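Here's the structure we're looking at; comments come further down.
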Amino acid sequence: MIHTNLKRKFSCFVLVFLLFAIICVWKKGSDYEALTLQAKVFQMPKSQEKVAVGPAPQAVFSNSKQDPKEGVQILSYPRVTAKVKPQPSLQVWDKDSTYSKLNPRLLKIWRNYLNMNKYKVSYKGPGPGVKFSVEALRCHLRDHVNVSMIEATDFPFNTTEWEGYLPKENFRTKAGPWHKCAVVSSAGSLKNSQLGREIDNHDAVLRFNGAPTDNFQQDVGTKTTIRLVNSQLVTTEKRFLKDSLYTEGILILWDPSVYHADIPQWYQKPDYNFFETYKSYRRLHPSQPFYILKPQMPWELWDIIQEISPDLIQPNPPSSGMLGIIIMMTLCDQVDIYEFLPSKRKTDVCYYHQKFFDSACTMGAYHPLLFEKNMVKHLNEGTDEDIYLFGKATLSGFRNNRC
């Protein structure tokens, strides 16, 4: 019996102790909630935290004072200095690149071309390694590179043999002037770029050789205003005469001459004898604008590339890509160039529409491509971020130059 009473007393004691503990915990929780609520009242809102680390009206950071209109006290907070995380440098084209960047195979090719000198180059101008500011180089290009087309008054195109074949309308009345233009390379790094819509938003778009838009619209767009083709394609591509790819926009054909040859000299010895194919095309498509670039222009451009380059460059004409860039700088206020300077998608795949691998497509073998890219990087007025993410370089055209 005594044992049972002790058991009951002990149970009551435990219950009282638990009840007391619960009351204490509840009271402490209430006090904590009150303190938390009070802290929330004076906590800085996130929107004001953002203001505190950037520019803000001066009143926010001055001592507390009364708003004379509202009679409400304005709380002030101390300025918070944001710690800026250092940005890693973006790996983009170095405008001071030299042949030391080439692999042994491309170095050997470069030396072979120097020895061959197929086009009898004998450069006697200034340089190498002449330095120009961006604006001075633009002026130099504008004044010394004449972008013009063969006309029916040029001998021997003024003979009966050529009567009716060349376009009657002057190139400059047919093309431009435009405000914002795009030059779209054929580089493999354009694949999966998703740049199509951006490219098509330009006033005019220049493409090269047989680079298609069908099946690649998302990456390269659909618009073609000018297509620059080389004489090798015109003479060897069987589909050239009938493929609809070559009936959209304005066609410009170029063929390299011997160094600084005039039109009659070049006509006697073209690099590729495209003349009969050109006539056949004009008979099939008489309304299609199809111009022939004067052969002096590529060598005028080559002279300037050699002048500013620290090394001897290949004695071969500039690439179609570089010629197209200069053509559009003549016609447009602003030229956006896509994947001439490689982006983060850089690849040894030469073309976005073919599976052909060769590092020469980026670094150059036949053409002085490495130094062409140096020139474009020097002229670039866009950001390294644009180059890295989109492969986009932005150049000003010649029309707005203050020379």
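Using N, Cα and C of the backbone, Cβ positions are placed for all residues, glycine too.
Quick look at what Swiss-Prot lists:
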BINDING   S186, N209, N230, S319, S320, G321, C350, Y351, T362, Y366, H367, K373  substrate binding site
MUTAGEN   C139 to A or S  No effect on enzyme activity
MUTAGEN   C181 to S  Loss of enzyme activity
MUTAGEN   C350 to A or S  Loss of enzyme activity
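Feature map: annotations from Swiss-Prot on the structure.
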residue	record	CB count, 10 Å
C139	mutagenesis position	16
C181	mutagenesis position	26
S186	substrate binding site	21
N230	substrate binding site	20
S320	substrate binding site	20
C350	mutagenesis position	18
T362	substrate binding site	21
H367	substrate binding site	21
#### Entry: Span of S186, N209, N230, S319, S320, G321, C350, Y351, T362, Y366, H367, K373 around substrate - largest C-alpha separation, Å
20
### Query
From the Cα of C181 (mutagenesis position) across to the Cα of S320 (substrate binding site), what is the distance in angstrom?
17
### Task
Measuring CA to CA, name the entry from the binding-site residues N230, T362, H367 that ends up nearest C139 (mutagenesis position).
H367
### Task
Please report how many Å separate the Cα atom of H367 (substrate binding site) from that of C350 (mutagenesis position), as a whole number.
14
